Amino acid sequence: MRKPIIAGNWKMHKTLAEAVQFVEDVKGHVPPADEVISVVCAPFLFLDRLVQAADGTDLKIGAQTMHFADQGAYTGEVSPVMLKDLGVTYVILGHSERRQMFAETDETVNKKVLAAFTRGLIPIICCGESLEEREAGQTNAVVASQVEKALAGLTPEQVKQAVIAYEPIWAIGTGKSSTPEDANSVCGHIRSVVSRLFGPEAAEAIRIQYGGSVKPDNIRDFLAQQQIDGPLVGGASLEPASFLQLVEAGRHE
């Protein structure tokens, strides 16, 4: 039985004071980690303080991206070594906003995934199709290609620890959402791709999230689907009460 994982992606929101207050408000109320994994992925500048604030609790702190190199002349970048040193646990890789706005490619994402495992970070690897690709009937082909390239070079044991987040680009921050059944179908296809590449044990163990306008009022519909192990949530993760509703929903699935 795969443990649900509820991850919030704050994107470029909050001040340091607001971020710390959020963690103080929720850390004592998240469900036990043996029931559901609760993650907040915050801006780089806040990570050190948030890891300290969440220390000793069941709330995990993640980053929203990273570079693939341990160090070097990469102005403005943050390395996996730096994140690990801070005590960060998870890192989102290949989010569509990174691909679209910052020219990240499948090959770059793969380098980051390999680097994350090398340094003991758990990657949340994003994939998803555009509206045009969806309307052309290319959803399964697009996500299969992204997943295959992102996981290249990993071992089955590493794949078992990874998280894949299916986020259809047309549903991110738009208020539109894939139906739970459609999302489940794509997540099932992703699992079949993992099975083909790494075997059925890895496919059964890997956790696959759905992201795209998930909120407290619809999360249970997605969690009820067999292939969906939790959501990657944007806007609905910004308020403590909303985030706690999300993780509590995961506790009962």
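The backbone N, Cα and C atoms fix where each Cβ goes, glycine too.
The following features are taken from Swiss-Prot:
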ACT_SITE  HIS95  active site, electrophile
ACT_SITE  GLU167  active site, proton acceptor
BINDING   ASN9, TRP10, LYS11, GLY173, SER213, GLY234, GLY235  substrate binding site
MUTAGEN   HIS13 to Asn  Displays poor thermostability, with an inactivation temperature of 37 degrees Celsius; when associated with G-14
MUTAGEN   LYS14 to Gly  Displays poor thermostability, with an inactivation temperature of 37 degrees Celsius; when associated with N-13
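On the structure: features taken from Swiss-Prot.
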| residue | record | Cβ within 10 Å |
| --- | --- | --- |
| ASN9 | substrate binding site | 26 |
| TRP10 | substrate binding site | 21 |
| LYS11 | substrate binding site | 18 |
| HIS13 | mutagenesis position | 14 |
| LYS14 | mutagenesis position | 17 |
| HIS95 | active site, electrophile | 28 |
| GLU167 | active site, proton acceptor | 29 |
| SER213 | substrate binding site | 20 |
| GLY234 | substrate binding site | 22 |
| GLY235 | substrate binding site | 18 |
Exercise. Of the recorded positions HIS13, LYS14, HIS95, GLU167, which sits closest to GLY235 (substrate binding site) by Cα distance?
Worked result: HIS13
Exercise. Cα of GLU167 (active site, proton acceptor) to Cα of ASN9 (substrate binding site): how many Å, rounded?
Worked result: 12
Seminar exercise, completed: Integer Å value for the Cα distance linking ASN9 (substrate binding site) with HIS95 (active site, electrophile) is 10
Problem set entry | HIS13 (mutagenesis position) to HIS95 (active site, electrophile) - Cα separation in whole Å | 16
Seminar exercise, completed: LYS11 (substrate binding site) and HIS95 (active site, electrophile), compared by Cα position, are separated in whole Å by 10
Problem set entry | Rounded to the nearest Å - Cα separation of SER213 (substrate binding site) and HIS95 (active site, electrophile) | 15
Problem set entry | Nearest-integer angstrom distance between the alpha carbons (Cα) of HIS95 (active site, electrophile) and GLY234 (substrate binding site) | 12
